[in-house]
Amino acid sequence: MKSTFKSEYPFEKRKAESERIADRFKNRIPVICEKAEKSDIPEIDKRKYLVPADLTVGQFVYVIRKRIMLPPEKAIFIFVNDTLPPTAALMSAIYQEHKDKDGFLYVTYSGENTFGR
């Protein structure tokens, strides 16, 4: 899944921004959250997040759900490097394992209707 954030900003600018964030916010993780291309789930209002290092993947999914005002009958899935991270994993662990060379963690979200409507 390709990132529109990456295509809009050159590597040097992204790298400089993530380094500035890391210097200012020691216990926060810079995350870029974008909707999967062919998903019918709503678009998110912002894609840059500074999440607490001790936030779980499940808690981050909850944040996304609220921001896109996803109805309860819809499911949401997040992917990091095309894999589904464990819900109980800490965002800091996911970041250490999957962060991009530019210093951001790229998360893609997608949804499907769990009740067949």
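Going from the start of the chain as shown, residues are counted 1 onward.
Glycine residues also receive a Cβ, built from the backbone N, Cα and C atoms like all the rest.
Nope, none of those substitutions made it into this model, it's the original residues.
Noted in Swiss-Prot for the protein shown:
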- LYS26 to Pro: No effect on autophagic activity (MUTAGEN)
- ARG28 to Asp: Impairs ATG19-binding and autophagic activity (MUTAGEN)
- LYS48 to Glu: Impairs autophagic activity (MUTAGEN)
- TYR49 to Ala: Impairs ATG19-binding, PE-conjugation, and autophagic activity (MUTAGEN)
- LEU50 to Ala: Impairs ATG19-binding and autophagic activity (MUTAGEN)
- PRO52 to Ala: Significantly decreases ATG19-binding and autophagic activity (MUTAGEN)
- LEU55 to Ala: Impairs autophagic activity (MUTAGEN)
- ARG67 to Ala: Significantly decreases ATG19-binding and autophagic activity (MUTAGEN)
Once DSSP output is merged into helix, strand and coil, ARG67 (mutagenesis position) belongs to helix
Counting across all protein chains, other CB atoms within 10 angstroms of the CB of TYR49 (mutagenesis position) number 21
A correct count of other C-beta atoms within 10 Å of the C-beta of PRO52 (mutagenesis position) gives 15
Closest by Cα to LEU50 (mutagenesis position), out of the mutagenesis positions LYS26, ARG28, ARG67, is ARG28
For LYS48 (mutagenesis position), the same-chain residues 6+ apart in sequence with C-beta under 8 angstroms from its C-beta are PHE5, PRO30, VAL31, ILE32, CYS33
Among TYR49, PRO52, LEU55, ARG67, i.e. the mutagenesis positions, the one with its Cα nearest that of LYS26 (mutagenesis position) is PRO52
